[in-house]
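A.B. asks: Got a structure here, written out as structure tokens. Questions coming.
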Amino acid sequence: MTDTATTPQTTDAPAFPSNRSCPYQLPDGYAQLRDTPGPLHRVTLYDGRQAWVVTKHEAARKLLGDPRLSSNRTDDNFPATSPRFEAVRESPQAFIGLDPPEHGTRRRMTISEFTVKRIKGMRPEVEEVVHGFLDEMLAAGPTADLVSQFALPVPSMVICRLLGVPYADHEFFQDASKRLVQSTDAQSALTARNDLAGYLDGLITQFQTEPGAGLVGALVADQLANGEIDREELISTAMLLLIAGHETTASMTSLSVITLLDHPEQYAALRADRSLVPGAVEELLRYLAIADIAGGRVATADIEVEGHLIRAGEGVIVVNSIANRDGTVYEDPDALDIHRSARHHLAFGFGVHQCLGQNLARLELEVILNALMDRVPTLRLAVPVEQLVLRPGTTIQGVNELPVTW
């Protein structure tokens with residue numbers, strides 16, 4: 001058993017997180033962690049502190065469902081992976097940073113808009129949005145930046161309609177969101193966060209006098225009006241949904257296109273048999289795992305995991321990109337296989353904090369892939385994969401630009 005109380009720092013704990021050198025493969029350091037025996041390993045964070053990372057699928061599922069691990073980002077022991085997390089500590093918490101029962105109370109206020117039935121009914125609207133932006137991109141072609149002309153605007157418009165946020169303001173909130181999630185220092189992140197908070201505060205004020213559509217309008221008219229939620233809580237909830245609702249799907253779209261184009265046999269099989277699309281989406285989610293630093297927790301009690309002791313107060317990070325490449329769960333885990341059953345991947349997390357918007361993300365990705373295969377059958381990258389500039393490991397994985405041609 002490893003006793004972290006007597007050995008709080010180890011000399012061989014690698015730096016975490018690491019940057020990808022390939023859009024769809026693990027960083028070398030992550031592969032080494034995965035291939036090292038045991039489900040838990042010590043890593044060193046940017047501030048010199050150490051934390052546990054969870055690298056095995058079974059242990060990851062168990063720990064993500066363990067109530068002794070807290071999601072409280074204001075805890076001094078929370079394993080921050082970047083200086084920007086200091087801005088999170090200084091801000092009102094969205095429900096992603098709350099523990100039960102407060103987490104459940106806040107989440108239930110929004111969940112009706114993300115049920116399977118509700119999202120299934122959005123398919124015609126999502127198809128309209130996807131094809132509308134494809135019309136514009138193709139008209140301006142035969143080259144494009146797939147991120148700015150398609151991958152980013154599609155989920156931005158979809159989440160705007162769902163929340164009731166005016167899409168006319170997309171340039172502002174896309175820029176502020178990007179600054180927040182990609183900031184390398186706390187002050188820049190806090191400034192971006194405050195910019196978004198100010199915008200949403202103004203929108204709430206508007207909805208109090210002129211009832212608004214969408215989820216935000218409903219929360220203003222109901223929960224805010226009757227005191228179930230206060231203004232700062234509403235702002236933080238709306239901010240979380242707005243950012244997560246467009247940043248993650250935009251990144252998944254871009255990386256999915258890169259990955260499929262770089263695996264032509266897999267892409268050809270998908271074009272030939274569209275019944276494979278839902279399964280291919282699950283495999284891409286497993287394979288790419290773009291939110292691979294989202295599983296940060298802090299232990300509130302001692303937890304023993306396969307001979308390792310996580311002490312109360314220690315940071316734990318479930319790295320879903322590594323757990324999704326567990327060879328005991330997935331055969332040949334570093335290979336893309338659109339025919340495999342990847343449904344039990346951890347790209348959306350697990351337990352009470354499992355991604356609220358996962359049904360919407362799946363729908364958007366299915367519609368996007370089908371539309372691209374139908375309407376841009378000759379789509380290809382305009383530069384070699386090796387020349388693409390990848391985001392660092394401290395943020396949502398992806399690219400900020402994706403030159404394509406057809």
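Every residue gets a Cβ built from N, Cα and C, even glycine.
Quick paste from Swiss-Prot:
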| type | residues | note |
| --- | --- | --- |
| BINDING | T81, R193, S236, I293 | calciol binding site |
| MUTAGEN | R84 to A, Q, L or F | Increase of the hydroxylase activity and decrease of affinity for both 25-hydroxyvitamin D3 and 1-alpha-hydroxyvitamin D3. Increase of the hydroxylase activity; when associated with A-73 and V-73 |
| MUTAGEN | R84 to F | Alters the substrate specificity that gives preference to the 1-alpha-hydroxylation of 25-hydroxyvitamin D3 over the 25-hydroxylation of 1-alpha-hydroxyvitamin D3. Increase of the hydroxylase activity and decrease of affinity for both 25-hydroxyvitamin D3 and 1-alpha-hydroxyvitamin D3 |
| BINDING | H103, R107, R297, H353, C355 | heme binding site |
| MUTAGEN | L180 to A | Decrease of the hydroxylase activity for both 25-hydroxyvitamin D3 and 1-alpha-hydroxyvitamin D3 |
| MUTAGEN | I293 to A | Slight increase of the hydroxylase activity |
A.B. asks: Using a 10 Å radius around each Cβ and all protein chains in view, which of these recorded positions has the most neighbours: R84, R107, R193, R297?
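C.D. replies: That would be R297, with the highest Cβ count within 10 Å.
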A.B. asks: Which state, by DSSP, holds R297 (heme binding site): helix, strand or coil?
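C.D. replies: It is in a strand.
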A.B. asks: Counting other CB atoms within 10 A of each CB, which of the binding-site residues H103, H353 comes out lowest?
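C.D. replies: Per-residue Cβ counts within 10 Å for the binding-site residues H103, H353 bottom out at H103.
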A.B. asks: Of the recorded positions R84, L180, R193, S236, which one sits closest to H103 (heme binding site) when you measure Cα to Cα?
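C.D. replies: The smallest Cα gap between H103 (heme binding site) and any of the recorded positions is with S236.
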A.B. asks: Taking L180, I293, C355 as the recorded positions to compare, which has the smallest set of other Cβ atoms within 10 Å?
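C.D. replies: Counting other Cβ atoms within 10 Å of each of the recorded positions L180, I293, C355, the minimum falls on C355.
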A.B. asks: Spatially, and counting Cα to Cα, which of the recorded positions is closest to R107 (heme binding site)? Options: T81, R84, R193, S236, I293.
C.D. replies: S236
A.B. asks: Cβ-Cβ under 8 Å from S236 (calciol binding site), same chain, 6 or more residues apart: which ones?
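C.D. replies: Those within reach of S236 (calciol binding site), by Cβ under 8 Å and sequence separation of 6 or more, are S91, P92, Q93, A94, A197.
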A.B. asks: Same-chain residues six or more away whose CB lies under 8 A from the CB of T81 (calciol binding site)?
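C.D. replies: Non-local contacts for T81 (calciol binding site): F16, P17, L45, Y46, I293, G296, I317, T394.
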